[in-house]
Amino acid sequence: MSSKDQILEKDKKETDDNGNKKTTTTTSSSSSSSSSSKPRSNKFDKVIIKSNGVCYITEGVIGNGSFGVVTQAIVADTKEVVAIKKVLQDQRYKNRELQIMKMLNHINIVSLKNSFYTSDNDEVYLNLVLEYVPDTVYRVSRHYSMSKQPVPNIFVKLYIYQLCRSINYIHSLGICHRDIKPQNLLLDTSTSTLKLCDFGSAKILIKGETNVSYICSRHYRAPELIFGSTNYTTTIDVWSLGCVLAELLLGQPLFPGENGIDQLVEIIKVLGTPTKEQIHAMNPYYTSFKFPEIKANPWPRVFKAKDVPAESIDLISKILLYDPSSRLKPVEICAHPFFDELRDPKTCLPDGKPLPPLFNFTIAEQTSIGPKLAKTLIPSHAMNQIELPSPLFPNLAISSSNQSSSSNSNANVSSNLNSHSASPSTTSSSSSTPNSIPVQSPSTTNTTSSTTNNTTTTTTTTTTSNH
């Protein structure tokens with residue numbers, strides 16, 4: 001089989017390594033897990049869902065994807081707005097998305113509030129009750145693109161920096177997202193807070209264990225996946241991140257391939273033909289090397305039509321590399337000079353509001369930073385924001401008020417003469433459910449996880465709501 005046939009063949013696969021069969025459905029601009037401030041359907045029958053004593057009133061469909069549907073809903077008692085993602089549950093498998101979501105607690109990751117099962121026509125569905133976030137980076141970027149304006153640099157920096165934090169956090173837990181794209185980056189435009197969503201393709205990668213290569217949305221798919229690698233690492237998320245950064249700067253996808261082979265062609269047009277050594281680094285089992293010799297296109301030329309900061313071009317050149325091991329790590333990306341403006345205490349949003357929380361690093365994040373990077377990543381004015389006890393700064397002590405409550409998003413710290421060294425059990429806690437800083441939303445403290453024995457009832461009301 002030729003190299004072209006090998007790549008095209010992967011576009012025909014219909015199952016993922018969850019064992020789920022992929023189906024083709026109409027996908028909204030916000031994808032299966034993103035949210036919208038307004039439901040997309042003009043008419044929607046309100047449905048009342050009761051689970052574990054909590055009553056949800058669905059308001060409308062806000063997203064459709066290959067694995068399910070997302071509806072906007074209201075918690076009847078509290079009037080809190082949530083998003084409910086409903087996916088078909090294959091009873092032969094545990095739902096990996098639910099198990100992974102239970103592990104996560106980070107300000108830049110959409111939070112899981114509850115989960116329950118429903119049945120319909122002899123099929124079982126898993127319902128994930130998620131934090132509601134009104135917009136996506138995709139829609140914001142498209143708004144600027146349609147207005148023929150670039151996304152302001154301050155927003156590009158904020159979005160990518162927060163995305164790096166979320167990726168660094170999940171990677172510290174061994175989790176690979178495997179579907180980083182603008183549609184999966186939820187955004188609260190009032191605060192510019194970004195939250196990574198849709199962990200339907202996510203997986204804990206184990207060295208020596210094979211994984212499917214047909215994963216990740218095409219325009220953001222790392223070249224090792226196109227070359228059929230089944231032993232890839234979390235660096236595929238870093239490639240996707242670089243593609244998102246380039247897209248925000250260009251106003252369009254950097255590699256707009258129409259199929260597997262065309263995607264590789266688009267990458268080669270920019271990076272040049274990969275060498276045998278680079279192909280071996282991507283997939284040591286790939287044997288066909290029949291590619292036309294094309295020289296790399298210098299990055300400044302790729303962005304020549306745009307007013308793009310030199311630091312951003314330098315950053316992209318260190319991310320979008322064929323050799324996965326040569327790409328910057330997410331935490332190294334955060335420390336890049338491109339983001340120095342965010343570390344300036346005088347920097348604020350264009351409307352004068354303060355920046356969203358950027359330095360409240362969880363213990364899990366800190367274990368991946370290291371003392372050298374910490375000096376760059378955590379400015380002196382933000383030392384009171386990191387989670388304690390800090391493996392980076394053991395001399396920082398938790399005040400008595402914060403010891404009694406772990407719900408504060410910013411730890412109140414003070415200098416202490418008595419050194420508090422982080423114990424091995426503390427620094428290794430990232431391998432289990434992390435003790436991290438919760439999202440600022442008051443509703444976060446109500447987060448619960450239901451069991452498979454949930455009693456759930458569903459009622460469809462006769463009232464039709466117009467949106």
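Just so it is clear, glycine is given a Cβ too, placed from its N, Cα and C backbone atoms.
According to Swiss-Prot:
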- 56-339: domain 'Protein kinase' (DOMAIN)
- ILE62, GLY63, ASN64, GLY65, SER66, PHE67, GLY68, VAL69, VAL70, LYS85: ATP binding site (BINDING)
- LYS85 to Met: Inactive kinase (MUTAGEN)
- LYS86 to Met: Inactive kinase (MUTAGEN)
- ASP179: active site, proton acceptor (ACT_SITE)
- TYR214 to Phe: Not phosphorylated or activated by zakA (MUTAGEN)
- TYR220 to Phe: Not phosphorylated or activated by zakA (MUTAGEN)
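Features per Swiss-Prot, on structure.
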residue: ILE62; record: ATP binding site; DSSP class: strand
residue: GLY68; record: ATP binding site; DSSP class: strand
residue: LYS85; record: mutagenesis position; DSSP class: strand
residue: ASP179; record: active site, proton acceptor; DSSP class: coil
residue: TYR214; record: mutagenesis position; DSSP class: coil
residue: TYR220; record: mutagenesis position; DSSP class: helix
For TYR214, TYR220, listed as mutagenesis positions, tell me which one has the smallest number of other Cβ atoms within 10 Å.
TYR214
Please identify which of LYS85, LYS86 has the densest Cβ environment, defined as other Cβ atoms within 10 Å, among these mutagenesis positions.
LYS85
Using a 10 angstroms cut-off on Cβ to Cβ distances, just flag whichever of ASN64, GLY68, ASP179 is the loneliest among these recorded positions.
ASN64
What subset of the recorded positions ILE62, GLY68, TYR220 lies within 10 angstroms of the residue listed as 'active site, proton acceptor', using C-alpha positions?
TYR220
Mean pLDDT for the domain 'Protein kinase' (56-339), rounded to an integer?
95
Is any of the mutagenesis positions LYS85, LYS86, TYR214, TYR220 within 10 Å of VAL70 (ATP binding site) (Cα-Cα), and if so, which, in sequence order?
LYS85, LYS86
GLY68 (ATP binding site) and LYS85 (mutagenesis position), Cα-Cα, nearest whole angstrom:
7
Hey, what's the Cβ neighbour count for VAL70 (ATP binding site) at 10 Å?
27
Cα within 10 Å of LYS86 (mutagenesis position): which of the recorded positions ILE62, GLY68, TYR214, TYR220 qualify?
GLY68
